[in-house]
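Let me begin by presenting the structure, written as structure tokens, before commenting on it.
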Amino acid sequence: MKSSHTTLICIIMLSLFALHECEKMEVKEIGRSSKIILPACMHETCSGGFSLKNDCWCCLRLKTKQARCWKEKEFPNAKELCFANCPPLE
């Protein structure tokens, strides 16, 4: 048997084991594990053009972008400002 066949068989066996474990879970456990918790603020790219550098902190719960982002150049404590001004999750 080729090594690619062996690898494929291993992947299938692991998948079947994972599927079997999911089958044993109760509905309550699935509901709890499927919740996605987003932070109030995220480190994002605000500079124009193509940039991979995150240069500001933005609140995900405010409506307008001007009111919700703090650039690190203008505000050295942008992270603290964001978390202080962003409303908590309900």
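Keep in mind that glycine also has a Cβ here, set from the backbone N, Cα and C atoms.
In Swiss-Prot, a published mutagenesis experiment is listed as Trp57 to Ala, annotated No effect on topology, but loss of activity; when associated with A-70. Contacts of Trp57 (mutagenesis position) defined by a Cβ separation under 8 A and a same-chain sequence distance of 6+ are given as Cys41, Met42, His43, Glu44, Cys69, Trp70, Glu72, Ala78, Lys79, Leu81, Cys82, in order along the sequence.
According to Swiss-Prot, the mutagenesis experiment Trp70 to Ala carries the annotation: No effect on topology, but loss of activity; when associated with A-57. In three-state terms derived from DSSP, Trp70 (mutagenesis position) belongs to an extended strand segment.
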